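What follows is a set of notes on a single structure, which appears directly below.
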Amino acid sequence: MDWGTELWDQFEVLERHTQWGLDLLDKYVKFVKERAEVEQAYAKQLRSLVKKYLPKRPTKDDPEVKFSQQQSFVQLLQEVNDFAGQRELVAESLGIRVCLELAKYSQEMKQERKMHFQEGRRAQQQLENGFKQLENSKRKFERDCREAEKAAHTAERLDQDINATKADVEKAKQQAHLRNHMAEESKNEYAAQLQRFNRDQAHFYFSQMPQIFDKLQDMDERRATRLGAGYGLLSEAELQVVPIIGKCLEGMKVAAESVDAKNDSQVLIELHKSGFARPGDLEFEDFSQVINRVPSDSSLGTPDGRPELRAASSRSRAKRWPFGKKNKPRPPSLSLLGGHLPSTLSDGPSSPRSGRDPLAILSEISKSVKPRLASFRSFRGGRGTVATEDFSHLPPEQQRKRLQQQLEERNRELQKEEDQREALKKMKDVYEKTPQMGDPASLEPRIAETLGNIERLKLEVQKYEAWLAEAESRVLSNRGDSLSRHARPPDPPTTAPPDSSSSSTNSGSQDNKESSSEEPPSEGQDTPIYTEFDEDFEEPASPIGQCVAIYHFEGSSEGTVSMSEGEDLSLMEEDKGDGWTRVRRKQGAEGYVPTSYLRVTLN
């Protein structure tokens, strides 16, 4: 079915329909254009969002980069950024393949439609002009027929009139004959016009207009087909990016699944483990000795206000770990401020310190406190600490790791320089064999420079190896001290201090000595110190599991133990995050070995 046959008389309908089709095409182009703008704005907002939350140029030294949570978040942001890029591709595809092409096609369709309707209107105008000519010839024929009939009646009447002259009758007959001739000519012209009009009308309705209508039908069908293809381009633009978007979503899923809480905890240990030994138990400070002593002995034997107690107190405090952000000094003990009170209040002779200025006493107290605070600051590695080449400003464990990193970097640089030296030697040999390729002497400066770099790097490697060995020994010694100190709970302090008897015994010998504060403490006062070393000879702890040595280990460093491949060992302590595990051999030897050299089975 075609429009030329079925809709031969629906010219205006076809005109409205084709115009509606072009309007629909323009409407779809406008819709796609706004859709592309929405996609572009969406992609722009996504990129701005990613830029807002993406870390600013993270480096390998940033601690946050090493956590899986941060790495997953960065990967998630990168996937969102890639997703935004795919939305930009959708917007670009819609703008080029749909908006531009369909807009251009719409203009072509409008021109073609205009041409077809102009042709139809021109044919219709020609048919109307032919019909007007036919009407004119018809009216002329009708008029001439009436004039001829009138002239014939006039001639007949004059012919029958007896009073009319022969000339009048003859003139009337000639006039009637003329009118008859004119009517005959008008008839012939009318017949010719009618025949011509019928031919033109048949051509118009059966040939010319059907062809125009068929062209309009073909144009409209092509427009509809192209519009349908444009509808398909909308979905095709989405389908083209679906695989990449799927990969982005899969990457987001992988980023979510790559969060490893256990590993992050281990990373935190690796970043901030200091390697210091845990602080020891506080010693019992018996301030009742001041009360039990004789006032005269107290004033004569301890002119500096019981330096023994103050030394023991400072010694025990130095072992404490400063957990707080700010380490406030402990208030001075009662013995420091009031050690001379019994002598001043008693009836005996006054103490040598009784006449001293209280400000001088406080000055001595501040001198005893300030070094302790300084040791805390150096212990923690404060902000004002100056970084050194051997990283001694860091805690032992962090120092060991940084030295290990520096050593690995130097070894890589050394290997690179050695490879370059070998390459230069080979090039020099080639130049010596084939002088036309180059001058061997031109390579001497580069070879000398490479040799100098190698020597320098070797010295640095030796230096860092020595520092690393020292740092590892510090870590192992700190770990051993902590283990021996906390192998068993300490004994509770007794009510009677260990130096109570010795203080009264030694009081007589201190009467004639003004410098007793500079003498070492008595045996009773050293008892708590020896108690710490007695803990090293306690009964060995029971193993917590078994392990098998996968590789041979020499165990030449302090605190380590050697083992053979395939040897069965007893697991005494698990890895605390530093890569070492404490084991015991069947012969009884006990020490640390690398965790990666073991296959562990816990009880």
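Every residue, even glycine, has its Cβ placed from backbone N, Cα and C.
In Swiss-Prot this protein carries:
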- 1-264: domain 'F-BAR' (DOMAIN)
- 393-470: domain 'REM-1' (DOMAIN)
- 542-603: domain 'SH3' (DOMAIN)
- I454 to S: Impairs interaction with CDC42 and RHOQ and reduces insulin-stimulated translocation to the plasma membrane (MUTAGEN)
### Query
Can you count helix, strand and coil residues in the domain 'REM-1' (393-470) using DSSP?
72 helix, 0 strand, 6 coil
### Summary
Helix, strand and coil residue totals from DSSP for the domain 'SH3' (542-603) stand at 3 helix, 29 strand, 30 coil
### Query
Mean pLDDT, the domain 'REM-1' (393-470)?
87
